[in-house]
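Trainee: Here Swiss-Prot flags Glu497 as active site, proton acceptor. Taken from Swiss-Prot, the feature peptide binding site applies to Glu319, Gly460, Ala461, Glu463. Look at Swiss-Prot and you will find His496, His500, Glu519 tagged as Zn(2+) binding site, backed by experimental evidence. Here the residue is the original one, but Swiss-Prot notes a mutagenesis experiment at this spot, Val459 to Pro: Severely affects substrate specificity. No effect on Zn(2+) binding.
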Amino acid sequence: MKLTKGCAYKYIIFTVLILANILYDNKKRCMIKKNLRISSCGIISRLLKSNSNYNSFNKNYNFTSAISELQFSNFWNLDILQKDIFSNIHNNKNKPQSYIIHKRLMSEKGDNNNNNHQNNNGNDNKKRLGSVVNNEENTCSDKRMKPFEEGHGITQVDKMNNNSDHLQQNGVMNLNSNNVENNNNNNSVVVKKNEPKIHYRKDYKPSGFIINNVTLNINIHDNETIVRSVLDMDISKHNVGEDLVFDGVGLKINEISINNKKLVEGEEYTYDNEFLTIFSKFVPKSKFAFSSEVIIHPETNYALTGLYKSKNIIVSQCEATGFRRITFFIDRPDMMAKYDVTVTADKEKYPVLLSNGDKVNEFEIPGGRHGARFNDPHLKPCYLFAVVAGDLKHLSATYITKYTKKKVELYVFSEEKYVSKLQWALECLKKSMAFDEDYFGLEYDLSRLNLVAVSDFNVGAMENKGLNIFNANSLLASKKNSIDFSYARILTVVGHEYFHNYTGNRVTLRDWFQLTLKEGLTVHRENLFSEEMTKTVTTRLSHVDLLRSVQFLEDSSPLSHPIRPESYVSMENFYTTTVYDKGSEVMRMYLTILGEEYYKKGFDIYIKKNDGNTATCEDFNYAMEQAYKMKKADNSANLNQYLLWFSQSGTPHVSFKYNYDAEKKQYSIHVNQYTKPDENQKEKKPLFIPISVGLINPENGKEMISQTTLELTKESDTFVFNNIAVKPIPSLFRGFSAPVYIEDNLTDEERILLLKYDSDAFVRYNSCTNIYMKQILMNYNEFLKAKNEKLESFNLTPVNAQFIDAIKYLLEDPHADAGFKSYIVSLPQDRYIINFVSNLDTDVLADTKEYIYKQIGDKLNDVYYKMFKSLEAKADDLTYFNDESHVDFDQMNMRTLRNTLLSLLSKAQYPNILNEIIEHSKSPYPSNWLTSLSVSAYFDKYFELYDKTYKLSKDDELLLQEWLKTVSRSDRKDIYEILKKLENEVLKDSKNPNDIRAVYLPFTNNLRRFHDISGKGYKLIAEVITKTDKFNPMVATQLCEPFKLWNKLDTKRQELMLNEMNTMLQEPNISNNLKEYLLRLTNKL
């Protein structure tokens, strides 16, 4: 048989690989015996070299294609070669020919020199040995997710999977810098395909293993922490004989054993610094005990996930993937177990030891050490595990549950110097417990509940079972050293974490795709609680304002996704305002549709059916559907369509048309819904949208019907009201009954009437917003036209005089909420405005806003000043100044209104207002004297107040952070010099997330300065992001928030922002968190 040159070449390669197989070292589980490894590599290299001179062959035939075409993996059974060579050949067809096999053979030489399993960047790209390849029955699919196929047409990055998005404990995970290439022709980033690990909701499979009980011993020392774990395990019904794979990142192994038999690395298991794989033939077929002892380093863990050190406190943060940085575990939310935890540490340094559940006992250890044992009788996923050790002081109280009269001990902990700031948190906890009992009928289920404040925390708080851990700014407050907003924040965050005890803990998630089931639902519960506790209309308006200015922007950006995403790379990147805030509105709509009585029935069904188990969004919808059937008295009624809210991205636009038949006294409302298609969802379906409406008599402003809720389930529908005596004004989406854009098609006169007389605060607020938006868009286009045409003089449409009179009417209304008045004198937030303007010129928008404020101020500044002075006595009353258990939210709203008015008057340079600013700076309330610093930016007293307020703030870290925010948002031309001053004199080398966010994020809201046409604002923030990414990827990604609006800006600014994002993507050690976020944001993933 005559062979072609190409065919001959294939069989030469085949012969070399046969040799490799013969020399395979079974004992060491190594591909080729070490003494022939270099020789084999030399054969390959010489063959490649000779081939490079083979002129008739080298241009037309690809070495890797030759091997690929042989398709050895179809008939070769040797698992090591199949996975480590042949699968890599298929995945690397386009790489240099010497790269593939040479790299795989030579890399093991270096690996053998590093057997201690400490953090090793060289391990990042290693394949896992001894595991099933492409087995569709693989039940450990959470860590073996397949990359996208090229046919999907989606760009991908290297090793971006669910587990590799954090730093290793001594540095940044080293990603292959070759993943991102610069294309000089269009300054874009080209990302090679077939590299990230994409996790899909549709690929969920139960684990092949069960963990029943977890016994942990955590021994804390100065330079290391030793963690010994015993897992009581079993084989699940889904097991198909696969390897036992544990998640474990950056762990140094002391010992691995099963049923007290030590396992041998390489022969019975492998560890690649990310996954511990125990080969299936060494896994027992029934119940067994898996034990491990590892060493970790919380003292150098600056990523603040897993176990880390905040000042002198050892603390954990395990959601979503932190537990794997403490010990080996099958780290997924449906792996629920009972925990028995013992913590030991130096008694002088760490006198307080805490973990989940009830404390069983405490004990002394020779050598000045001590320990405590904790038992949590409730099943929980590992992300709810927590441990704290430190020199902490506390306040405590006893709570008696409503139904069972059980005594619960409540403790709130902090550093000693901040104990006096714990009282409000303790009050909020008691209020939360009572609310959950009264509204939902849910009692606390342990005998003790601990809340702990720590200074270094990536997010707001964490709901760990029985041991809630808080960012200090979400637990500590005093009237002397905290801004007013701190009290509302603590109320909501303490409530949120407590409410998770049922919605998140006792009923947890089947998988991370269901995140909104615990977060959206719990935010909804938190909102109900805070609205009830504050009794102010502005509490609900603040939630609406957040959604419409932040989440709506995300929904129209390249980051748009449903509240339940269908795929993710890094789970931490999906803790978004969509999942949380839009998710909470989706959960709230059930209440709107069902009414309180039937909503509670549905909620009760959900808890009883799923208590102690995992759940999905379908489970919650099923429970609400049962209540819907009850309400409708119709067993055929269903909420199947409602599930589209969980799967469809984007914000619906709902528009209205009206018809009144005077003869029939019949009023018709025609409604249409439309959601814009996007790149991920080309087709959008009609949603189930509840529309709470009222009808207002235009002659006297009174209600003509009782409020009712319309159910829009089609693209268009018409709703008819009978016996309507006069043509009414519709009051639409009362209480913001659905998260949609409302196109009401009302006249300004009708909106003004609603603003003045409607009984619903949201409708009044929205009517005001719509009038503002009409004026903004009109004036913006006039300014833009003048700029583009270089006109020296031009006419601008004045603000409607009737609207200004309506604002005056409401300001002078003694019954109107002071916080509501703050909203109506303020233009909509920039991030809300941006949703209505394409190719935004930020300078033009700034000019537009200044013009409108001046138009209104010229007529109302005297009214503003009069109100500013008249409210002073009540707003700054000191009767309860020293009583931290008494908080008056109405009084706080008065201070908010006064500070808003002072800002408007300062911008307008109102006569003698500087004297008022100086006097205001003497107030004992921090919100007041920080406002005086902020508004002094318009005067030459700024640096005088800068120094004065710094001295007032510097000894309290949380108050200093509020001061930093105030300085950062200063509306001054020299803000860049001021930020540099903050960096050098205050921030310095701080790695504290609160400090970093405080210095930079407020600045990004400055229309003129951050969006300076030179691009220096974008460059500054990009440099901060890159620097932060080296030690804390999660915070680095949070700092990307201002880049979300890049595609809304004008062409020049789009280009500048895109250039900075591309520069960040080219960083050689960019984290997976940041890489995925930027790739999605720039439409590359």
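Numbers run from 1 along the shown chain.
Glycine too: its Cβ is placed from the backbone N, Cα and C atoms.
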Trainee: Rounded to a whole angstrom, what is the C-alpha distance between Ala461 (peptide binding site) and Glu497 (active site, proton acceptor)?
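Mentor: About 7 Å separate the Cα atoms of these two residues.
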Trainee: When you average the Cβ positions of His496, His500, Glu519 for the Zn(2+) site, which other residues in that chain have a Cβ within 8 Å of that mean position?
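Mentor: Neighbours within 8 Å of the Cβ centroid, excluding His496, His500, Glu519: Glu463, Glu497, Phe499, Thr503, Gly504, Lys518, Leu521, Thr522, Val523, Arg525, Glu526.
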Trainee: Suppose the peptide site is Glu319, Gly460, Ala461, Glu463. Which further residues of the same chain have a Cβ inside 8 angstroms of that site's Cβ centroid?
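Mentor: Once Glu319, Gly460, Ala461, Glu463 are set aside, the remaining close residues are Val459, Met462, Asn468, Ile469, Phe470, His496, Glu497, His500.
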Trainee: Given a separation of at least six residues and a C-beta threshold under 8 Å, show me what packs close to Val459 (mutagenesis position) in the same chain.
Mentor: Asn471, Tyr575
Trainee: Nearest to Glu497 (active site, proton acceptor) by Cα distance: which of the binding-site residues Glu319, Gly460, Glu463, Glu519 is it?
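Mentor: Going through Glu319, Gly460, Glu463, Glu519 one by one, the Cα closest to that of Glu497 (active site, proton acceptor) is Glu463.
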Trainee: Counting across all protein chains shown, how many other Cβ atoms sit within 10 Å of the Cβ of the residue listed as 'active site, proton acceptor'?
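Mentor: Result for the residue listed as 'active site, proton acceptor': 26 other Cβ atoms within 10 Å.
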Trainee: Just to confirm: which same-chain residues, 6+ apart in sequence, have a Cβ under 8 Å from the Cβ of His496 (Zn(2+) binding site)?
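Mentor: Expected: Gly460, Ala461, Glu463, Thr522, Val523, Arg525, Glu526.
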Trainee: Counting across all protein chains present, how many other Cβ atoms fall within 10 Å of the Cβ of Glu463 (peptide binding site)?
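Mentor: Neighbour count, Cβ to Cβ under the 10 Å cut-off: 23.
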Trainee: Looking only at Cβ atoms, how many others are within 10 Å of the one on His500 (Zn(2+) binding site)?
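Mentor: Neighbour count, Cβ to Cβ under the 10 Å cut-off: 26.
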Trainee: How big is the gap, in Å, between the Cα of Glu319 (peptide binding site) and that of His500 (Zn(2+) binding site), rounded to a whole number?
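Mentor: Just about 13 Å between their Cα atoms.
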Trainee: Tell me, by DSSP, whether Ala461 (peptide binding site) is helix, strand or coil?
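Mentor: Note: Ala461 (peptide binding site) is in a strand by DSSP.
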Trainee: So how many other Cβ atoms are close to Glu519 (Zn(2+) binding site), meaning within 10 Å of its Cβ?
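Mentor: Around the Cβ of Glu519 (Zn(2+) binding site), 24 other Cβ atoms lie within 10 Å.
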Trainee: Around Glu319 (peptide binding site), how many other C-beta atoms are within 10 angstroms of its C-beta?
Mentor: 24
Trainee: Which of the three DSSP states, helix, strand or coil, fits Glu497 (active site, proton acceptor)?
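Mentor: In three-state terms, Glu497 (active site, proton acceptor) counts as helix.
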Trainee: For Gly460 (peptide binding site), just count the other CB atoms lying within 10 A of its CB, please.
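Mentor: Excluding its own Cβ, the number within 10 Å is 15.
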